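Features of the protein shown, as given by Swiss-Prot:
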| type | residues | note |
| --- | --- | --- |
| MUTAGEN | GLU27 to Gln | Loss of glycerol channel activity |
| MUTAGEN | GLY73 to Phe | Loss of glycerol channel activity |
| MUTAGEN | GLY73 to Ala | Increased glycerol channel activity at acidic pH |
| MUTAGEN | SER77 to Ala or Asp | Decreased glycerol channel activity |
| MUTAGEN | HIS80 to Ala | Loss of glycerol channel activity |
| MUTAGEN | PHE85 to Ala | Decreased glycerol channel activity |
| MUTAGEN | ASN133 to Gln | Abolishes N-glycosylation |
Amino acid sequence: MVFTQAPAEIMGHLRIRSLLARQCLAEFLGVFVLMLLTQGAVAQAVTSGETKGNFFTMFLAGSLAVTIAIYVGGNVSGAHLNPAFSLAMCIVGRLPWVKLPIYILVQLLSAFCASGATYVLYHDALQNYTGGNLTVTGPKETASIFATYPAPYLSLNNGFLDQVLGTGMLIVGLLAILDRRNKGVPAGLEPVVVGMLILALGLSMGANCGIPLNPARDLGPRLFTYVAGWGPEVFSAGNGWWWVPVVAPLVGATVGTATYQLLVALHHPEGPEPAQDLVSAQHKASELETPASAQMLECKL
């Protein structure tokens, strides 16, 4: 009897009671899954000379990765996976502003770590493809496996607009999916529909710079490549492109949130919502599981 109870007791000691800590762990794992699968698809295509992957397979893998990542952490952290979406959730009141920098830090750290995992996984393939010469530009460049870079014709102004518009479309779509006063999505299928949204964006807006739309997805891997052997050119390439996929998605998230709220959400009839959205349900469940003292601490945070 003692032996059968031991695993349960151990699990009880390991269980984390803090809501914020659980959210951080779930967000870290979700971003890690997203990045490893997305970068793996790109690495497979690039290092094989596109004999084992292409433009379509990269975006398909990325959309499926988003779906899986949301299932991983959706009911714990909300599976934001993206500082731009976290910002949108703060704007609409679904995430406390005080948690925004914490979410962003976790997302950046996870993207950095996932890039390291991708590098280790494809280390031999990278060495074979490049001959040990890791470059940011040129016919054998491999930096784009990890971070995004603009097409040769793309100006910074057009690239900035690309990211504002693309992220705005992303946020409009996500808010519509989560809006129970609108058409809505059957419970549990939200991740699938979000994956379809990502695929549509990739296939329609991916040519200019690969639709980063996510500051953590771009900056975390870029920092990794800087320290892993690609050097400072990861920041100077594309006329100093690096800041565009960091700043523009945040602008796009603000624009997209304001657009959906002003044109759709604000005009719903007054009254209770038909059903709780994924994030609200998660918070309610967390409150029921969290002791009163922990809830007080959460409020202070």
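Residue numbers in this text run from 1 along the chain shown.
Each residue, glycine too, has its Cβ placed from N, Cα and C.
Don't look for the substitutions in this one, it keeps the originals.
What Swiss-Prot annotates, mapped onto the structure for a quick look.
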| residue | record | CB count, 10 Å |
| --- | --- | --- |
| GLU27 | mutagenesis position | 29 |
| GLY73 | mutagenesis position | 24 |
| SER77 | mutagenesis position | 28 |
| HIS80 | mutagenesis position | 30 |
| PHE85 | mutagenesis position | 26 |
| ASN133 | mutagenesis position | 11 |
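Note on proximity: of the mutagenesis positions GLU27, PHE85, ASN133, the one nearest SER77 (mutagenesis position) is GLU27, by Cα distance. Look at PHE85 (mutagenesis position): DSSP puts it in a helix. In this structure, GLU27 (mutagenesis position) is part of a helix by DSSP. The separation of ASN133 (mutagenesis position) from GLY73 (mutagenesis position), Cα to Cα, is 37 Å. Under DSSP, GLY73 (mutagenesis position) is assigned to a helix (H, G or I) in the three-state scheme. Within 10 Å of the Cα of GLU27 (mutagenesis position), the following mutagenesis positions from the list HIS80, PHE85, ASN133 place their own Cα: HIS80. According to DSSP, HIS80 (mutagenesis position) is assigned to coil rather than to any helix or strand.
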